[in-house]
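This report concerns only the one structure given below.
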Amino acid sequence: MSFTLTNKNVIFVAGLGGIGLDTSKELLKRDLKNLVILDRIENPAAIAELKAINPKVTVTFYPYDVTVPIAETTKLLKTIFAQLKTVDVLINGAGILDDHQIERTIAVNYTGLVNTTTAILDFWDKRKGGPGGIICNIGSVTGFNAIYQVPVYSGTKAAVVNFTSSLAKLAPITGVTAYTVNPGITRTTLVHKFNSWLDVEPQVAEKLLAHPTQPSLACAENFVKAIELNQNGAIWKLDLGTLEAIQWTKHWDSGI
């Protein structure tokens, strides 16, 4: 079911990152009503740049670290919902790539995403009288097939794909739909230099960037196309400037 972003309210977690910033710019071209950016690092210059792209869209920034307790996330969302009244889309985009930082990688890439999602269900869940909503979770192609030298990062992205697929199946109960966008290797600061697990491959970043990559702008354009296609349960691959829906192979079924 296609979805128009015109006049919609969007919360973008990590909307100032590499792919995030370019995606925010693309979103603004769609004449949103509000773009609310939640990010750990304040970047007034980037916010000013975004505001200048489309003055018709209200761009708001709140500092947010996805590793905070869920009660703090709920408190922040209360502030946002009080201001906007409705929120149509949540984009969960926080991520780090550094397999030296095991606990933080899991906390940012997976636990933080789960907690932010859980918190917004307080406002969206139709069982609580909520209107429903749309969740777009940023995964990675490493969630399909790992970069084995960074197994912690790859494992968190596989978890994001699995969690989001479950959210999509719960949509008849909650009224909240969900899908993942999974970028391939994209030229951002995230991949210029990073650490492998236990230093199993000191040159992992250099070796990765020796293979075909995509610019973040091409990824951002397909990112927004995926949002507009709005397919509950979709597992989108955004690689080498293309957008493709992955057909996931079912090897087991719980039967419930």
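The backbone N, Cα and C atoms fix where each Cβ goes, glycine too.
At each noted site, the model still has the original residue.
Sequence-distant neighbours of Asn9 (variant position) (same chain, six or more apart, CB under 8 Å from its CB) are Leu32, Lys33, Asn34, Val36, Leu84, Thr86, Val87, Asp88, Val89, listed in sequence order. Quoted from Swiss-Prot, the note on natural variant Asn9 to Val is: In allele Adh-UF.
For Gly15 (mutagenesis position), the same-chain residues lying six or more positions away in sequence with a CB closer than 8 A to its CB are Leu21, Thr23, Ser24, Leu35, Ile37, Leu38, Asp39, Ile91, Gly93. As annotated by Swiss-Prot, NAD(+) binding site applies to 12-41, Asp65, Lys157.
One entry in Swiss-Prot concerns the mutagenesis experiment Gly15 to Val. Its note says: Complete loss of activity. Annotation note: Gly15 (mutagenesis position) sits in a coil segment as assigned by DSSP.
Experimental mutagenesis at this site is recorded by Swiss-Prot as Gly15 to Asp, annotated: In Adh-N11; loss of activity.
Natural sequence variation is annotated in Swiss-Prot for Ala52 to Glu, with the remark: In allele Adh-F'. Under the DSSP three-state reduction, Ala52 (variant position) is assigned to helix. In this view, Ala52 (variant position) is surrounded by 10 other Cβ atoms within 10 Å of its Cβ, with every protein chain counted.
According to Swiss-Prot, the mutagenesis experiment Gly130 to Cys carries the annotation: Complete loss of activity. Classification of Gly130 (mutagenesis position) by DSSP places it in coil, neither helical nor stranded. For Gly130 (mutagenesis position), the same-chain residues lying six or more positions away in sequence with a CB closer than 8 A to its CB are Leu121, Asp122, Phe123, Trp124, Gly175.
Annotation for Ser140 (substrate binding site): same-chain Cβ neighbours under 8 Å, separated by at least 6 residues, are Gly95, Tyr153, Ser154, Lys157, Val160, Asn182, Pro183. What Swiss-Prot lists as substrate binding site is Ser140, and the listing cites experimental evidence.
One mutagenesis experiment named in Swiss-Prot is Tyr153 to Cys, and its note says Retains only 0.25% activity.
Marked as active site, proton acceptor by Swiss-Prot on the basis of experimental evidence: Tyr153. Within 10 Å of the C-beta of Tyr153 (mutagenesis position) we count 29 further C-beta atoms, all protein chains included.
The Cβ of Pro215 (variant position) lies under 8 Å from the Cβ of Thr186, Arg187, Gly241, each on the same chain and at least six residues away in sequence. Secondary structure at Pro215 (variant position), as computed by DSSP, is strand. Natural variation at this site is recorded by Swiss-Prot as Pro215 to Ser, annotated: In allele Adh-F-CHD and allele Adh-71K.
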- Three-state secondary structure of Leu32 (NAD(+) binding site) from DSSP? coil
- Query: Using Cα coordinates, what distance in whole Å links Phe12 (NAD(+) binding site) and Ala52 (variant position)?
  - Reply: 18
- Item | Protein Cβ atoms within 10 Å of Gly20 (NAD(+) binding site), excluding its own | 25
- Around Arg40 (NAD(+) binding site), which residues of its chain at least 6 apart sit with Cβ under 8 Å of its Cβ? Ala14, Pro63, Tyr64, Asp65, Val66, Ala94
- Within the chain of Leu16 (NAD(+) binding site), which residues six or more apart in sequence place their C-beta under 8 angstroms from its C-beta? Ser24, Ile37, Asp39, Ile41, Asn43, Ala46, Ile47
- Task: Name the secondary structure element type, per DSSP in three states, that contains Asn9 (variant position).
- Result: strand
